[in-house]
Amino acid sequence: MAGRQPQQALPKAAAKQIAKEVVKQEKKEPVVRKKKQFYPNPKFNNRFNKKFVKKQLDKNLKKQGFEGPKPRFAVTVSATIGKVGPNKSQGPELQISTFMHPSLMKEPNDGTNFGPLQSAAAQWGLWRLKNLSVTFTPLVGPSAVTGSVFRISLNMAQSPGATSWGGLGARKHKDVAVGKQFTWKLQKGDLTGPRETWWLTDTNEEGAQSCGPLLEIHGLGETTSTYKDAAWAGDLFIVEVRGRWEFANYNSKPALGMLERVTETTNASIEVANGNMIMTVPQNSQLARHMSERFERTTNASTVGETIWQIVDEGAGLVANVAPPPFTWLIKGGWWFVKKLLGRSANTDVQYLVYASLADAQNNRPVEAQNYTKVTRQTTLSSTQINAPNTGPNTTTGSIGNNNQQWPIPPTGVPVGDFYVCGRMTTLHMGGQSGIQATTLVNGMIYRTDHPEPSTSPVSNWEFTVLENNTIVGAGMGCVWFQKSEALVWTLDGQKLSGWNTLDGVGTTQLTVAWRQHNRTIYGWANVVAWNSEEWHTNAEQPHQPILRLTYWLVKINVLSEPEDFDVVQKSPLAYLEDYTTAQSKSAIQKLNFQTFQKPEGGGTLRAQYSTTPRQGDFAVIWQIGRHNFDMSTGKGTPVESLSDYVMPQQKDAHIGMWYRALTSVGPRSDVLTLHFHLPTVEKDLVEQIIDQIQHRYRLTPLDSDSDSSSSDSDFEPEDRFEKLKIYEGLRSSGLSHHVSDGAAIAVKKKLRRGHAE
């Protein structure tokens with residue numbers, strides 16, 4: 001108790017010493033500490049893993065070469081592939097069938113239009129689609145039509161097959177309801193090619209390796225109008241595609257960018273002769289000129305061409321009426337391939353061998369079927385050039401004259417000023433008896449004194465009335481009609497041919513035509529395009545006699561109207577000689593009056609029989625002959641009212657081409673006519689006219705007026721630059737110098753940017 005005991009301090013010192021030794025030992029042997037475990041958000045972790053795995057998979061696929069070469073060029077393009085029309089029957093009907101190949105992705109009747117997609121196809125050896133969207137834009141509301149549904153499907157086989165609605169459903173497909181906008185999106189995996197996801201660009205190679213997948217659109221059920229008890233006649237959808245095409249392996253083949261596509265309504269036939277199925281089209285049709293021998297190697301032998309054409313029966317005229325066994329399924333499928341039979345006479349219709357698949361066409365294995373009698377039907381055919389035997393640059397192999405112009409020359413542009421139209425024109429109706437087919441009475445002029453209700457627009461006593469708003473400015477006593485594809489159009493400068501044109505894109509005036517049928521009047525049936533008028537004698541020759549004038553109008557039909565036969569008063573011009581003696585024969589006066597046609601069994605009427613009906617987009621010529629006024633500058637005048645005698649002096653020299661047809665009562669139902677028309681003057685200066693023609697030639701459209709008009713050429717979008725390049729190249733190819741072509745291209749682009757603001 002007398003102080004701290006020494007024996008108690010010893011253990012404490014020993015403890016400190018032991019602690020020091022332990023620290024030294026720990027420094028020599030470091031302790032492995034347990035790492036802190038990280039627990040991330042599960043959602044973030046899953047997303048991270050998916051991206052990581054996809055990235056690694058893509059990396060490994062590219063590393064191992066499963067996706068082929070790396071894309072060297074890519075372009076995104078929008079294109080209209082056609083319109084979907086009404087179904088004419090209950091069964092599945094093919095509306096559109098088109099390859100996704102970049103050279104074949106063209107609008108109907110686009111010809112050899114050279115776009116960015118075709119430009120790339122002409123320069124690269126491999127192609128593929130990264131993505132594709134197909135948009136259906138309705139042209140009619142859902143309440144206007146009923147009875148039909150449409151199905152778009154992807155065909156990877158490059159050949160037609162037996163089509164059923166259930167079979168189409170077994171493909172990758174989507175159904176589209178009428179009247180609603182719809183977009184179908186396809187991804188890279190749906191469109192991949194056979195060569196490490198790539199397709200060959202050269203369509204002369206095996207079809208399964210080059211042409212790519214097809215888009216097919218079918219309709220089921222007859223399309224009818226909900227407003228009236230009748231079939232629907234208008235289009236239902238416009239179909240557009242937008243996709244991104246990728247290219248690799250540069251390999252220039254210029255001809256692949258110039259493959260053509262043409263759509264035409266014409267008479268086509270199918271037959272089986274000597275065991276081979278043959279398709280025939282008229283020699284003067286646009287399709288025959290399109291699928292001509294200019295694409296073939298020169299030969300005089302009777303052989304088969306090398307160019308392959310895809311034929312799509314969009315009008316279903318052959319599909320519904322032709323069934324050659326055992327290949328009924330091929331025609332019913334709505335599309336096939338053909339090659340031209342060479343060495344045939346130039347004065348006969350053009351024949352093509354039919355093939356069931358692209359591979360058969362490439363290997364020249366035509367369809368072999370039982371003998372089948374030739375069947376001809378009117379239908380709408382779409383022809384697409386699949387390949388070009390010569391893929392190099394085009395060279396002129398034959399020319400006529402010293403201008404190195406290769407024939408045949410395709411028509412381009414619309415006529416300017418006075419022009420001529422030559423073609424087979426058909427009488428609208430014939431005169432006959434009920435139940436008896438009319439054969440020769442071609443100029444029955446329907447004359448009716450009864451008029452529609454006062455609430456409607458006024459009409460004349462004749463079958464057709466030319467109107468400006470609600471004012472009568474002319475009448476049509478007779479009518480012939482023709483298809484624009486069967487007409488030749490040209491302009492003359494004295495004795496020289498100054499233009500070889502087409503009626504595609506020709507403008508119309510504000511004058512309209514009303515058509516009086518049996519129990520209704522079709523207002524706005526057509527619009528006036530051009531006209532002409534000529535007198536047979538003047539007041540100076542016979543002041544006391546009524547003036548005989550012939551006036552006719554070229555009109556473009558707007559409405560498809562199916563008339564019905566009916567009995568009506570019909571008159572016809574009848575030329576005759578007055579009573580005269582032999583001594584007075586040299587001074588005899590010819591006269592013209594209008595005589596009423598009568599039935600043989602009596603009565604003052606005759607049946608108007610309509611054997612053919614013009615369609616929307618066709619053209620017609622209506623005329624009136626007799627006493628009336630007319631202004632050539634405006635195309636307006638007065639209708640013929642007087643039916644009294646007209647004196648016709650001798651030695652008349654006519655210049656219009658219509659007198660013989662207007663003065664005859666008996667003749668063939670159709671004949672070839674050549675008519676002279678006057679095109680109304682457009683108040684534009686020379687520069688405006690040239691720019692308008694360039695716009696029509698290259699299918700350019702003005703930009704919105706609110707776009708930046710002050711931007712320079714360097715601010716143009718790539719599409720604008722390409723359009724400017726198209727204009728420049730076209731002007732250079734026509735023989736203009738660089739400075740003139742470049743200046744004109746810039747002027748056109750500035751006008752396009754101004755739009756309609758002016």
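Each Cβ is built from the backbone N, Cα and C atoms, and glycine gets one as well.
Under the heading of natural variants, Swiss-Prot lists ARG4 to Lys and annotates it as follows: In strain: VS34 and Isolate ITA/205.18-5/2018.
Swiss-Prot lists LYS36 to Arg among its natural variants, and the accompanying note reads: In strain: Isolate ITA/205.18-5/2018.
As a natural variant entry, LYS70 to Arg appears in Swiss-Prot alongside the note: In strain: VS34. With a 10 A radius on its CB, LYS70 (variant position) counts 8 other CB atoms from all the protein chains.
Here Swiss-Prot notes a natural variant, ASN519 to Thr, with the remark: In strain: VS34. ASN519 (variant position) falls within neither a helix nor a strand when secondary structure is assigned with DSSP, and so counts as coil. Residue environment of ASN519 (variant position) contains 8 other Cβ atoms, counted within 10 Å of its Cβ in all protein chains.
Of all Cβ atoms in the shown protein chains, 16 besides its own fall within 10 Å of the Cβ of SER561 (variant position). In Swiss-Prot, a natural variant is listed as SER561 to Ala, annotated with the note In strain: Isolate ITA/205.18-5/2018.
Take the CB of THR613 (variant position) and look out to 10 A: across all protein chains shown you find 14 other CB atoms. In Swiss-Prot, a natural variant is listed as THR613 to Ser, annotated with the note In strain: VS34.
If you measure from the Cα atom of THR613 (variant position) to that of SER561 (variant position), you get 8 Å. ASN519 (variant position) is 13 Å away from SER561 (variant position) when you measure Cα to Cα. Cα of ASN519 (variant position) to Cα of LYS70 (variant position): a distance of 69 Å.
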